[in-house]
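Peer 1: Got a structure here, written out as structure tokens. Questions coming.
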Amino acid sequence: MDMGFHENEQNQEFANLMEIGSGHYGCSHYRRRCKIRAPCCDEIFDCRHCHNEAKDSLHIEQHHRHELPRHEVSKVICSLCETEQDVQQNCSNCGVCMGKYFCSKCKFFDDDLSKKQYHCDECGICRTGGEENFFHCKRCRCCYSKIMEDKHQCVEGAMHHNCPVCFEYLFDSTRDITVLRCGHTMHLECTKDMGLHNRYTCPVCSKSICDMSNLWKKLDEEVAAYPMPKMYENKMVWILCNDCGSNTNVRFHLIAHKCSSCGSYNTRQTQRGSDSHSCSSGMPQVVGSTG
């Protein structure tokens with residue numbers, strides 16, 4: 001009975017330490033009960049993102065800009081008792097849990113378990129969304145949803161570059177990322193912003209980022225409804241299709257040029273036709289970017 005009582009008491013004490021201050025400390029990036037000492041500049045910050053916003057922004061002189069090396073963090077400060085100590089999940093002084101999720105490899109703390117954090121050894125960092133829902137693509141060198149397994153277009157180091165819209169580095173971004181049909185990646189929010197501005201092609205390779213068949217049908221109707229003047233009706237131009245990569249020779253039209261191979265209007269003119277009267281004959285045209 002006594003042993004059971006003491007065991008229950010210990011369990012209750014552990015539960016209390018897990019909850020004391022939970023959700024009340026941290027920053028705009030993470031809820032956590034500790035701060036970190038940056039190994040690069042020896043200053044104290046709530047998290048690595050807070051450090052990078054302060055030390056790697058445009059208002060800092062370029063030769064002073066730097067990012068925090070997350071794996072080199074060795075000291076943390078408990079937010080409740082302010083004790084500085086080696087990296088560990090529970091405070092060495094007051095015993096409070098400094099993060100319900102703790103990764104000793106990334107020196108990472110987070111009290112919000114709803115993110116379903118997990119550490120990927122192949123990525124070398126912690127990710128969110130639940131390990132059971134993701135797989136690591138060795139060629140793309142990042143974690144993707146299992147829905148995409150054996151279904152995505154591989155691109156070497158797909159997320160090891162900046163977003164082509166906002167230029168934030170994608171690999172360790174905390175914002176949602178989408179994989180386009182061509183295999184290139186960008187922030188989901190940036191993709192939606194492109195849609196608001198009627199931009200439906202990949203900023204990297206110019207391929208269509210969604211099913212454009214309905215728009216192509218409308219363009220078929222538009223082209224049929226507006227025949228070219230007699231001086232242009234026999235004019236032929238060479239076009240390159242951004243979607244399938246084919247070079248085809250098609251009839252010139254002011255509205256759009258349709259790929260003879262795949263039927264896409266996401267094309268651009270690559271060579272002057274036989275008739276030089278048109279001022280637009282040498283201009284590139286990407287109809288897929290209009291909506």
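Residue numbers in this text run from 1 along the chain shown.
For all residues, glycine too, the Cβ spot is worked out from N, Cα and C.
In case it helps, Swiss-Prot gives these features for our protein:
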BINDING   C27, H29, C47, C50  Zn(2+) 1 binding site
BINDING   C103, C106, H119, C126  Zn(2+) 4 binding site
BINDING   C120, C123, H136, C143  Zn(2+) 5 binding site
BINDING   C137, C140, H152, C154  Zn(2+) 6 binding site
MUTAGEN   C182 to S  Abolishes E3 ubiquitin-protein ligase activity; when associated with Y-184 and Y-187
MUTAGEN   H184 to Y  Abolishes E3 ubiquitin-protein ligase activity; when associated with Y-184 and Y-187
MUTAGEN   H187 to Y  Abolishes E3 ubiquitin-protein ligase activity; when associated with Y-184 and Y-187
Peer 1: For C137 (Zn(2+) 6 binding site), which of the listed recorded positions (C27, C50, C106, C143, H187) have their CA atom within 10 A of its CA?
Peer 2: C143
Peer 1: Please work out which residue of C27, C140, C182 has the most C-beta neighbours within 10 angstroms of its C-beta, and give that one of the recorded positions.
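Peer 2: The residue with the densest Cβ neighbourhood is C140.
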Peer 1: Looking at the binding-site residues C103, C120, H152, which has the shortest Cα distance to C182 (mutagenesis position)?
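Peer 2: So, of the listed binding-site residues, the one sitting closest to C182 (mutagenesis position) is H152.
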Peer 1: Taking 8 Å from the centroid of the Cβ atoms of C120, C123, H136, C143 as the cut-off, which other residues in that chain fall inside it around the Zn(2+) 5 site?
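Peer 2: Same chain, not in C120, C123, H136, C143, Cβ within 8 Å: D121, E122, I125, R127, F134, C142.
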Peer 1: Considering only the recorded positions H119, C123, H184, which residue has the minimal Cα-Cα separation from C47 (Zn(2+) 1 binding site)?
Peer 2: H119
Peer 1: Find the shortest Cα-Cα separation between H152 (Zn(2+) 6 binding site) and the recorded positions H29, C120, C126, H136, H184, and name the residue that gives it.
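Peer 2: Given the candidates H29, C120, C126, H136, H184, the nearest one is H184.
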Peer 1: Write out the long-range same-chain contacts of H119 (Zn(2+) 4 binding site), meaning residues 6 or more apart in sequence whose Cβ is under 8 Å from its Cβ.
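Peer 2: Within the chain, H119 (Zn(2+) 4 binding site) has Cβ neighbours under 8 Å at C103, K105, C106, I125, C126, R127.
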Peer 1: Between the Cα atoms of H187 (mutagenesis position) and C27 (Zn(2+) 1 binding site), what distance do you get, rounded to the nearest Å?
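Peer 2: Their Cα atoms are separated by 22 Å.
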Peer 1: For Zn(2+) 4, what surrounds C103, C106, H119, C126 with a Cβ no more than 8 Å from their Cβ centroid?
Peer 2: K105, F108, Q117, Y118, I125
Peer 1: Far apart in sequence but close in space: which same-chain residues, 6 or more away, have a Cβ under 8 Å from H184 (mutagenesis position)?
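Peer 2: Those within reach of H184 (mutagenesis position), by Cβ under 8 Å and sequence separation of 6 or more, are V155, A158, P164, C202, V204, C205.
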